[in-house]
Amino acid sequence: MGSLGEEVQVIIVGLGIVGLAAAIECREKGHSVHAFEKSNILKSIGDCIGLQSNATRIIKRWGDGAVHEALRPWIVSSKEIRIHNSSGRLIIRQDLSEVCEQPNYLLPRSELIRVMYEHALKIGVEISLGVEVCEPSEDEEGASVVALTRDGERQIVRGDFIICSDGVHSKMRKAIMPQPVEPRPSGYAAFRALVDTETLKGDPEASWVFEGVEENDRFDVFFLSGAQIALQSCNKGKVFSWFCIHQDTRNLLDVWTSPADPNEMLDLIKVWPIGQRLWSVIRHTQPQKFINYPLLNHKPLDHWVSSHGRLILIGDAAHPLSPAAGQGASQGIEDANVLATSLSLAGRQRVSLALHVAERIRYARASAVQLISHRVNEGWRNQDWDAYEPNEQNIASLPLETWIYGHDSQAYTEQEFEMVVRAVQEGEEYHATNLPDKLRVQLGIRNVDVKEPLQNKSP
C-alpha cells in the first residue's frame, strides 16, 4: 500500500462471509479496503446458510439494492418449521410469517460467497488471494501485518487498523488476547451437506420431499434423544440441504473438513422409524461433499479490541455460535455494519475510538446470542422427544425472537454513537439496549471490560 490518504485504510484478514461483509460495508461507507485470504480461491463446503432479517436489511443497502436483487431467488418461502419426533409424528408447527415479514435468505454457502465476492471487486475492494498474513503489530498511529505469498514474497502492509475475521481458529486473536482461548468439547458433532438434486429427482422413494416445494420451501426438523436432523429446500425446491447433530464418538479434529463416510449417517438413523424415509434423501449426497465436524462450546471473550485500539475481532473469531441459533453469519454481518458505521461517524482521526464504540455496541448482544445457542442445544439433547407432547413447554422451538431478527444495527449505532463515545472517553460502562435486560440477567451477560479513559491516550 502506498502513502495513507484521507480515507480510513482498512486491512482485513480472512475472507469468509463475515470478512467479505466487512469489506463491502467499509468500502461502501467510503473507506479504502485491502483484504487478504490464505486460500487461492474463495470456496465453501457444507450445506446451506440462512440469513435472517437483522442481516438482510444490511445487505439490501449494498449496491443500492443490487446484491439483494442477485439474492432474490433465495428469499425464504417457507411458512413454518415442522418439528417431528423419530417416528415422524409432527410435534410442533413453528410459524415463520413474522420472522419472514422482511426477506430472509437460504442458499448454498458457495453461492453467497460468490455474489459477495463479485460485488466487493466491483466496488473497488483490493483482494489478495493465496496470501498468508502473520506478525500483526500496532502502535498509536496504525497497524501492520506481514503478507506472505505462495512464491515466498514477504511484504509489510500498513493501514489504520486491522479487522480480524479469520474464523474460530483465528491466528490473529493472539495479538489481542495473548492467553490461548480453549473451547470446551460438547460431545457432539454435525454431519452437513448439500443433496444432489438431479439424482434425487429420479428416486421414486424420495418423491415425498418435493411435495409442495414449488409454492413453499420445506423446513423439517426430526428429533431423537441425542440427535437432530434438519432437512431444508430453497429456491422452490431447486436445492436441498441437510444437517445432523449427533454424539461425537470419534473425537474429531476441530476443522470444517473432517471427511465422513455416508454409512456413518445410515448407521445412526437406521434404527429410527422414520430413518429409511430420511435416508432416501440423504443418500443422494455426493460422498466427497459429506463432512463431519465437532461442535465446541465457547465462552464469551473478555474483549475484542487490542490494547492500542488498532485490531478488532469480528464474527467467529470473536463469538462462535452453535448452529442452533441459525445466527452465526447474521451476527457477524451485524459486527461488520456496526464497525463500518462507527468508522464513518468517528472519522479517520478517531479510528481507535470507533473500534471501541463498535465493541461496546456489539459485545453484550453477540454474547447473549452465543450463550442462547449453547443453551438451546443442551435443552434439545436432554429432552425425551418420543414422549414429548405439544402442550409441554415449547423447548423444541428455535430461538426466533424479535429482538434478534427485528434489530436494525445501523439505525441503533447512529442513535447511540455519541452516548457510547462519552462512555469510552470517560472510562465508564455502556449499557446496551439492543438485547432484553431480563435476558441479560438470566444469562449473566456483563458489559465488555472497561479500560482506561480513551481521552487520556493519543488518538
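Cβ atoms are placed via backbone N, Cα and C, with glycine included.
Lifted from Swiss-Prot, the feature list:
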type: ACT_SITE; residues: Arg192; note: active site
type: ACT_SITE; residues: Gln232; note: active site
type: BINDING; residues: Val18, Glu37, Asp47, Gly50, Arg109, Val133, Asp316; note: FAD binding site
type: MUTAGEN; residues: Asp47 to Ala or Asn; note: Leads to complete loss of activity
type: MUTAGEN; residues: Gln52 to Glu; note: Reduces the catalytic activity toward both paraherquamides K and L
type: MUTAGEN; residues: Arg192 to Ala or Lys; note: Abrogates the catalytic activity toward paraherquamide L, while paraherquamide K still exhibits about 5-10% conversion
type: MUTAGEN; residues: Phe219 to Ala; note: Reduces the catalytic activity toward both paraherquamides K and L
type: MUTAGEN; residues: Gln232 to Ala or Glu; note: Abrogates the catalytic activity toward paraherquamide L, while paraherquamide K still exhibits about 2% conversion
type: MUTAGEN; residues: Ser241 to Ala; note: Reduces the catalytic activity toward both paraherquamides K and L
Can you check which residues sit near Val133 (FAD binding site), meaning Cβ under 8 Å from its Cβ, same chain, 6 or more apart in sequence, and list them in order? Val13, Phe36, Lys38, Val145, Val146, Ala147, Leu148, Met172
Quick one: of the binding-site residues Val18, Glu37, Arg109, Asp316, which has its CA closest to the CA of Ser241 (mutagenesis position)? Arg109
Out of the mutagenesis positions Asp47, Gln52, Arg192, Phe219, give me the one sitting nearest to Arg109 (FAD binding site) by CA distance. Asp47
Name the residue among the recorded positions Arg109, Arg192 whose Cβ has the smallest number of other Cβ atoms within 10 Å. Arg109
Nearest to Gln232 (mutagenesis position) by C-alpha distance, among the binding-site residues Val18, Glu37, Gly50, Asp316, is Gly50
Long-range same-chain neighbours of Asp316 (FAD binding site), Cβ under 8 Å, sequence gap at least 6? Gly16, Val18, Gly167, Val168, Ser170, Gly328, Gly332
Measure from the CA atom of Arg192 (mutagenesis position) to the CA atom of Gln52 (mutagenesis position) and give the result in Å, rounded to a whole number. 20
Where Arg192 (mutagenesis position) falls in three-state DSSP terms: strand
Does DSSP put Arg109 (FAD binding site) in a helix, in a strand, or in coil? helix
Going by DSSP, give the three-state secondary structure for Gln52 (mutagenesis position). coil
